[in-house]
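Trainee: From Swiss-Prot, for reference:
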type	residues	note
DOMAIN	268-366	domain 'Ig-like 1'
DOMAIN	367-464	domain 'Ig-like 2'
DOMAIN	469-559	domain 'Ig-like 3'
DOMAIN	841-1005	domain 'GAIN-B'
MUTAGEN	Ser994 to Ala	No effect on protein expression; no effect on location at the plasma membrane; no effect on inositol monophosphate conversion; no effect on the response to exogenously added agonistic peptide
MUTAGEN	Ser996 to Ala	No effect on protein expression; no effect on location at the plasma membrane; no effect on inositol monophosphate conversion; no effect on the response to exogenously added agonistic peptide
MUTAGEN	Ile997 to Ala	Decreased basal inositol monophosphate formation, when tested in transfected HEK293 cells; no effect on protein expression; no effect on location at the plasma membrane; no effect on the response to exogenously added agonistic peptide
MUTAGEN	Met999 to Ala	Complete inhibition of basal inositol monophosphate formation, when tested in transfected HEK293 cells; no effect on protein expression; no effect on location at the plasma membrane; no effect on the response to exogenously added agonistic peptide
MUTAGEN	Ser1003 to Ala	Decreased basal inositol monophosphate formation, when tested in transfected HEK293 cells; no effect on protein expression; no effect on location at the plasma membrane; no effect on the response to exogenously added agonistic peptide
MUTAGEN	Pro1004 to Ala	Decreased basal inositol monophosphate formation, when tested in transfected HEK293 cells; no effect on protein expression; no effect on location at the plasma membrane; no effect on the response to exogenously added agonistic peptide
MUTAGEN	Tyr1158 to Ala	Unresponsive to exogenous ligand-mediated activation; no effect on location at the plasma membrane
MUTAGEN	Arg1160 to Ala or Lys	Unresponsive to exogenous ligand-mediated activation
MUTAGEN	Trp1165 to Ala, Phe, Val or Tyr	Loss of, or strong reduction, in exogenous ligand-mediated activation
MUTAGEN	Leu1166 to Ala or Ile	Unresponsive to exogenous ligand-mediated activation; no effect on location at the plasma membrane
MUTAGEN	Thr1240 to Ala	Unresponsive to exogenous ligand-mediated activation; no effect on location at the plasma membrane
Amino acid sequence: MRSPRTFTFYFLLLVICSSEAALSTPTEPIVQPSILQEHELAGEELLRPKRAAAAGDRVAEEYMVDIEISFENVSFLESIRAHLNNLSFPIRGTEADILNIAMTTVCTPAGNDLLCFCEKGYQWSEERCLHSLTCQDYDSALPGGYCSCLKGLPPQGPFCQLPEAFITLKLKVRLNIGFQEDLKNTSSALYRSYKTDLERAFRAGYRTLPGFRSVTVTQFTKGSVVVNYVVRVTSAPLPGSIHKANEQVIQNLNHTYKMDYNSFQGTPSNETKFTVIPEFIFEGDNVTLECETEFVTSNTSWYYGEKRSDIQNSDKYSIHTTVINNISLITRLTIYNFTQHDAGMYGCNVTLDIFEYGTVRKLDVTPIRILAKEERKVVCDNHPISLNCCSENIANWSSIEWKQEGKISILGNPESDLESSCSTYTLKADGTQCPSGSSGTTVIYTCEFVSAYGARGSKNIAVTFTSVANLTITRDPISVSEGQSFSITCLSDVSSFDEVYWNTSAGIKIHPRFYTMRRYQDGAESVLMVKTSTREWNGTYHCIFRYKNSYSIATKDVTVHPLPLVSDIMMDPLEASGLCTSSHQFKCCVEEDAGEEYAVTFHVDSSSFPAEREVIGKQACYTYSLPANLPRCPKDIAVFCHFTNAANSSVRSPSMKLKLIPRENVTCQDPIIGIGDPGKVIQKLCQFSGVYGSPGQAIGGTVTYKCVGTQWKEESRACISAPINGLLQVAKALIKSPTQDQKLPTYLRDLSVSAGKEEQDIRSSPGSLGAIISILDLLSTVPTQVNSEMMRDILATINVILDKSALNSWEKLLQQQSNQSSQFLHSVERFSQALQLGDSTPPFLAHPNVQMKSMVIKRGHPQIYQQQFIFKDSDLWGDVAIDECQLGNLQPDSSIVTVAFPTLKAILAQDVQRKTSSNSLVMTTTVSHNIVKPFRISMTFKNNHRSGGKPQCVFWNFSLANNTGGWDSSGCSVEDDGRDNRDRVFCKCNHLTSFSILMSPDSPDPGSLLKILLDIISYIGLGFSIVSLAACLVVEAMVWKSVTKNRTSYMRHICIVNIAFCLLIADIWFIVAGAIHDGRYPLNETACVAATFFIHFFYLSVFFWMLTLGLMLFYRLIFILHDASKSTQKAIAFSLGYGCPLIISSITVGVTQPQEVYMRKNACWLNWEDTRALLAFAIPALIIVVVNVSITVVVITKILRPSIGDKPGKQEKSSLFQISKSIGVLTPLLGLTWGFGLATVIQGSNAVFHIIFTLLNAFQGLFILLFGCLWDQKVQEALLHKFSLSRWSSQHSKSTSIGSSTPVFSMSSPISRRFNNLFGKTGTYNVSTPETTSSSLENSSSAYSLLN
C-alpha cells in the first residue's frame, strides 16, 4: 500500500495536470457541475453569451471549478492545506491561467454519517440550509454556528460558497379589503394563507429582477390591509424593472385580494455609499462629497441644512455626476473655500422608480491648531536658534511655509517634516545683522501650514533680536585703603538683558545691596558702590550682563591697602594725669599685619614725632615718650597718633589727654593706672589695665577707676574676653564683606561654639555680654534668608546670655547702656522674620532659656496656628493662637515664628522691677511677609500672682522712652476665656492708634493720660462739629434769599456754605478712618487709601475756600471800579476751592502710592517717616493762613482809611465790613491752630501744644456755626423775622423805631461787645482742620507679656 505522502503527491500532481489539460481542451464537461447550478437559478439565457464568446474571438473568461477530493486518512487534510498555501499564483498555462485554489468544504466521517463543514469565510447557501439536515440537528453538542455544517454531502452542488452581498428592498402594498385581527397572529390559518398566496405572487413577479434571491412577507397592518414585505437581490434593479415586476405580481395574484397597483411603495437600505474628502475639514479647504449607488439614474440632487435647501451649481458649489461601467453612479458635490458658516448637514438624493436613495452627513470645521512659542529672544552671537512649529491636527499637508516681517531682515533655514506635521526654522544671527542701534527690534516670523485641499493656518512668532552687550568699565585703576569708599561703573550699550550681577574672581556673587542698576533707552548702567572697604574687597571683580545664555563680562582689579580703622586703634592712656617733672609714654596698638608696615607719628600740639614699633603677641604697638620738664605746668596736653600706609593714605587716632599737675596734688599713684588727685575718674582699655591675661591678647572693653583717698578703686569693668572680642571684630568686618551672606552660616556656627566655651565669662562679664548682643544686632541686619540650622545656632547663643546666672551682668549692662535689652529683642525678631522654612518640617528648637516653634502657610490649606511653650525649670508656660481667618489674609508660603523666653521679662525695662510685676513668659511672634491688614492674636499666660493684683496684657514698644523701649498696653486686653480659671490669663491684642497723628509725626505714648485726654477731646469735639456744621447748612438754606441780595454777600455765603460742607465731609471721613485703624473693622488697604485721600482733599478744600473768601474780599475793596459777574466769580471760586485741592491730593497719591508709601503703616493718614507726604497738606494750609492774615491787614487798613470816590454803597460796605470781621476772627484761629500743629512736630514737645491743637481742631464746626453764621447780623434778623409771632414783631418794630432794641448777636449788643472787645472788633471765627490723634505703632514689637 502506498504511503500517505506518496498518495498526496500523486493526487496534487493529478489536480495540476488535470487543470492544465482542461485549459487546453473544451471546458464544458469539467465545469458542468458548477454551471448547472447557475443555470437552475438564473436561467439558460445567462450561460449562452459566455459560450458564444468562447466559441468566437476567444475573449478571456473566468471560470470557477469545484473539485472533490476523497482520501481515507484524515491527517492528509493538513498536508493538503499546507501545500495549497505554499502555491504561488497565478499558475501559468499555454491557453489558461489558474488564478486561485481555495479549500471551501471539508467532510469528515462521524460514525456512519458524514459531516460537512464550511471553511473560514465560506457558508452554505440559504437553499441548502432550508432543505438539508444540519449538524446541530444531528448532534447539538457540535461546534459552529447554525448552518455552518450539514449532515451528508449534498447529492448535487453547490458546495460552500462565499457569502453574497444582498440588497434588501423594503416594500409595501395595500389590499383594498377589510382588515381582520387574525392577520396579526402569525400562527393563524388566515395569516398563513395570505402569506403563502402573496409570496407566491411576489416570487413570480420579482424573479425577473437581476440577481433575485427571495421575497418574504414580514407583516400585515391596518389601513385596509397593508402588506409589508422584503425582496432580496444581489444587484440593483434596472430602471423600470420594478414597475414591470409589480405588474407581474398583480397578474399572478388572485383578484379576490384586490391589490391596489398605485399603492406600491418602497425604500431600499445600505445601497448608497457617502464619502467626504478630506476627512477632517479645515477652514479654506475645497471639500468634495461623493454619493455612490449601485444603479444608474439621472434623477440626483443635493441639499443643505435641516430645511433641505436645494444646492445648485454656482461659484460656491459644483455638482458633477459620473456613471461607471453603466452599472453604478457617483454624484459629486464640491464646496469651495469651506468656512465655519458652511458647516452643517449635507445630503444627496438619488431616485429610481418608487425608491428614493439618499444619505445625510454633518460637516464640521476643525480649527487648525499650531503649537509654537509665541515669543523668542535671540542674541546676535552667531549661535543657532530654532523656531519650532507643529500642528496638532492629523492632516495631509502639502507644504509648510515661513515668512518674516520687521524692520530688519534676518533669514533662516527651514526644515519641514510633513508626516510629523512639524517645521523648524533655524536662525543664526550675528552682530552685523543686528547692530547696537537696532538692539531690541522685534521681527514677526510666521509659519503657515497649507493643506492638500487649500486650507491655510498660521502662527506668529515674535522674535526679539538683541545685540551682544559691549561693556565699558571704569578705566582708572582703583587703589584705596581700608575704610575708604570706591565705586566701579559698568556701562552697556544694550538695554535688553535678563540679569545684571557682579562676581568676585572666585565666582561668588556679590549681594545686590552693594550695586545699583539703571536702564536707559539705548543702554544700561550698573555701579558697584562700597562705602567702607576692607581687605576682603581686594581682588578682581566681574560685571556681568546676562541675556538668555549669552554673557557679557567686564573685569576690574581693586587694590585695598591695609590701614587701621579708627575704631581698631587701641590707645594708652585714654586720659591720665602726670607729674610735670616726669616723662610720659603714649602707646597706639593695632593688629599686627605681616604684609604692611605703617609710618606712624605722634602729634603733640603742633609738633610731630616718630614712633617706635614693637610687636607684642599679635599686636604691633607704636610708642612715644613725652620728655620731662616742660616749660609750663600745670598744662593739658592732647596727643594723637597718625598712621600712613604705602598708598600714602592716613588715619589719626582719637586724642589721648594728659593733664600735667604738680607733685603736691598727687594722692593716688599706680605704675599701670597712673597718678591722680582725689575724686579723679579715669578709663583705661582692658588691654592695658593688666586685669585680663597677657598684654598681647586682643582684649576689648574698658575699666573705670576712681581715686579714693590714696588708692585707685575699680568702679566698673566692661572687659570683653579675647575670643569674644575677636568674634566682634570679625562681625564688624563681615557686614562690610562682599560675601557676607555666604559667610554668615559659618560665622553663626562659630559664634554658638565660642559662646558655649566662654559661657562662664559671658554670664559674669557685662562687657562680653554686651559684645554678644552687639554681634547679634550686627548679624541680624545682613540681608539674607535664615534657615533652620542657622536659627539653631542663633538660639544656642541666646540660651547662654539669657541664663538666670547672667541677670546680674544684665543689670550692670543696662545701667551703662539702657537700650541693650530692647536692641537684643529687636535683633531676635529680625532673625525670626528672615527665617525661611520652605517645604521642610518646621523645627521645634528647645533650650532651657528659649524655645521656638513655627509654621508655614500653604496655599489653599489654611489652618489654625496654635503653639504651646512649657518651661518646667521656671514654672512658666504659655500658648499663642491665630485663627484661620487671620491666616487666610497672609501670603502663601509665609512663615509664622514664635519665640518664647522665660527670663527676658526680668531683663526688659528695668523700671518695671520697681513695680509689682508678674513673672511671665515673653513671646514674640513674627510673620515673614508684610501684614497689610490688622492682625489679631490671642495668648494665654500662666498667672503666678493669683492672690492679688490685676493682670495687664502688654507688648514691647520700641519707640517708648526715647527709643529705649517699654511695655505698652495699647490694643491689648485681658479677656474671659470662659474657663473661670485663676491660674491663667487670656489676652487678646490688636494695635490701636490715637488721633494726634494727623499733624504730628510722633504721638503721645499709648495708654498715657495725655493720649486718653486727646481721645476724649477728639471724640466730643468731632461730635459737636458734625452737628454744628449740619445746623449751619440748614440755617444757610433757610436764610439764603434774605442774605444774598448783593454780589458780595452772595459770594461770602457761597464760601461759608462750601467751607461748612467740606469740613462736614472731612469729619465724617475722619471718623471712618478712625473706625478702620482703631481695629473695629479689618484694615483694608483700599479703604484706608480712600479714607486718606478724601480726608486730605476735603481738609485742603476748607483752606482753599477760606483763601477764596479772603481773595474775594481783597478784590471787592481794591478793585472797586472793576465789577465781575456772579458766574465769573463762581467759576473762579469753585476752581480754586475744589480744583487746587484735587490736583494736590491726586499728585500726592499718584506719586507715593505705587511705592506703597502714601499712608502710614498703622494709620489712615499721610506718611511722614518715608516720604514726608504730610507736607502736601501742611504747606498749603500754612501758606493760606499767612495769605489770609496779610489780606485781613490790608482790608482792615482800607476800611479804616477810605479814599475819596472809592467808598462803596451802604449795603456793600456793610457786607464788606462783616467779611472783614469774619476773616479777622477766623484766620487768626486758623493760624493759631496750625501754629500749635507745627509745635507738635517737634520731638518731645510739651503736652500743652497737643491739647490746644486737638481742642481747636476738634471744635471747628462749632466755631463756624457761632462766628461764621449766627454772628452775622443779617442772618440773625432773617431768623428772627422767620420765626417771630405778630406780638414779637410789633415789639420788635417798636423797639427798632426808638433805637433801643438790638439783636442779641448784633455788633452793639452787650454779648457782642464782649466778643468785640475780646477779638478787637474783627468779626467771626473761621474754619480750622481737625487732626487725627493717632499713636504711631510703627516701632512696636511683636513681643507680648503680662503685667500685674
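Backbone N, Cα and C atoms are what each Cβ position is placed from, and that goes for glycine too.
Describe the structural context of each listed feature in the structure shown, including burial, neighbouring residues and relevant distances.
Mentor: Model confidence over the domain 'Ig-like 1' (268-366) stands at 86, taken as the mean pLDDT rounded to a whole number.
For Tyr1158 (mutagenesis position), other Cβ atoms within 10 Å of its Cβ number 23.
The Cβ of Trp1165 (mutagenesis position) has 28 neighbouring Cβ atoms from other residues within 10 Å, across all protein chains displayed.
Reduced to three states, the DSSP call for Leu1166 (mutagenesis position) is strand. Less than 8 angstroms from the CB of Leu1166 (mutagenesis position) sit Thr1092, His1096, Thr1148, Tyr1158, Met1159, Arg1160, Ala1173, Leu1174, Ala1176, Phe1177, each of them six or more residues away in the same chain.
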Trainee: What is the number of other Cβ atoms found within 10 Å of the Cβ of Arg1160 (mutagenesis position)?
Mentor: 26
Trainee: Please list the DSSP helix, strand and coil residue counts for the domain 'Ig-like 2' (367-464).
Mentor: 3 helix, 54 strand, 41 coil
Trainee: Could you give the number of helix, strand and coil residues in the domain 'Ig-like 1' (268-366) as assigned by DSSP?
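Mentor: Reading the DSSP string over the domain 'Ig-like 1' (268-366) gives 3 helix, 57 strand, 39 coil.
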Trainee: In the three-state scheme derived from DSSP, which category covers Tyr1158 (mutagenesis position)?
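Mentor: Reduced to three states, the DSSP call for Tyr1158 (mutagenesis position) is coil.
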Trainee: Within the domain 'Ig-like 3' (469-559), how many residues are helix, strand or coil going by DSSP?
Mentor: 6 helix, 52 strand, 33 coil
